[in-house]
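Report on one structure; see the data block that follows.
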Amino acid sequence: MGNENVVHEGKGIGFFERYLTVWVAACIIVGVAIGQLLPAVPETLSRWEYAQVSIPVAILIWLMIYPMMLKIDFTSIVEATKKPKGIIVTCVTNWLIKPFTMYLIAAFFFKIVFQNLIPESLANDYLAGAVLLGAAPCTAMVFVWSHLTKGDPAYTLVQVAVNNIILLFAFTPIVAILLGITDVIVPYDTLFLSVVLFIVIPLVGGYLSRKYIVQSKGIEYFENVFLKKFDNVTIVGLLLTLIIIFTFQAEVILSNPLHVLLIAVPLTIQTFFIFFLAYGWSKAWKLPHNVASPAGMIGASNFFELAVAVAITLFGLNSGATLATVVGVLVEVPVMLTLVKISNRTRHWFPEVAREN
């Protein structure tokens, strides 16, 4: 029985997923090479930006999110709201724990461990950038991580929606308290544009597509034929996004390699810590894997568009705080893909079906 399960699981892994580590490494190399050897490419792409949101990246994120939105049965959203445990895990982890552990971990590394490598003023800037990341849980990419771990799409949507509502009110006071800054300005155009681009548009598109296909072709065709056409769309979109991100940041990586690595250390540790905290809590509460995995992923990943925009507004484009938020962008995808792999390999820790979420 055990061997059959292993064989079945191996067959279920697609070509892209099986060699995802190789593809990610290749995309990072390609992205940095393009940014360095063909500087006109990132320069041209950077013109297609509004409210700190890259339009090319937004299009690719649509490609990644759309397949998951197709799977949402909207009657299940109402059911998801009746099972609050997964939402409680997400909200408590994201808003009562994550910002403060980010501050402590980042301060420990920047001000103590790396004090001989980073000047004090720069350490304070890096700490500020880390806090901005820690106070902004993910809005868009969490749908990708949920999709890759077979998360419940309807429940993930509810988790993200609740976090976005809290974000509107909690981000500013948390950042102000941790950084001692009273004039924190939240770029609401970035916030609202991201919600519209990365949640509302894919959600409406998925709903209309699902409704049309089911009515015209039937639910069996939709689930067994139509959905399968999108099997590799998310992975391809993810890899192309990775190339664009590293194309944009090639100069930062090559001009500050040591500081990029130093900043990446506490950000990576924080990401793993928050994921395992929420994931372990979900296991203790006997939540199903398709709720536990997204709960861990939302807190582990960050709303980097918002963090970068606030860093630029408060500290300036060339500040250490902005560099720290940019490094957050660089490490997020490779680290989150590692967590996706861990989540998929520990699926057997969780009950198949939970009576109460």
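In case you wondered, yes, glycine gets a Cβ from its N, Cα and C as well.
Counting only same-chain residues six or more apart in sequence, the Cβ atoms lying under 8 angstroms from the Cβ of Cys27 (mutagenesis position) belong to Leu239, Leu240, Leu242, Ile243, Phe246. According to Swiss-Prot, the experimentally introduced change Cys27 to Ser is described as follows: Decrease in transport activity.
Per Swiss-Prot, mutagenesis Cys91 to Ser is noted as: Does not affect transport activity. Note on Cys91 (mutagenesis position): other Cβ atoms within 10 Å of its Cβ, all shown chains, come to 21.
Sequence-distant neighbours of Cys138 (mutagenesis position): residues of the same chain at least 6 apart with a C-beta under 8 Å from its C-beta are Val160, Met297, Ile298, Ala300, Ser301, Asn302, Phe303. Cys138 to Ala or Ser appears in Swiss-Prot as a mutagenesis experiment; the accompanying note says: Loss of transport activity.
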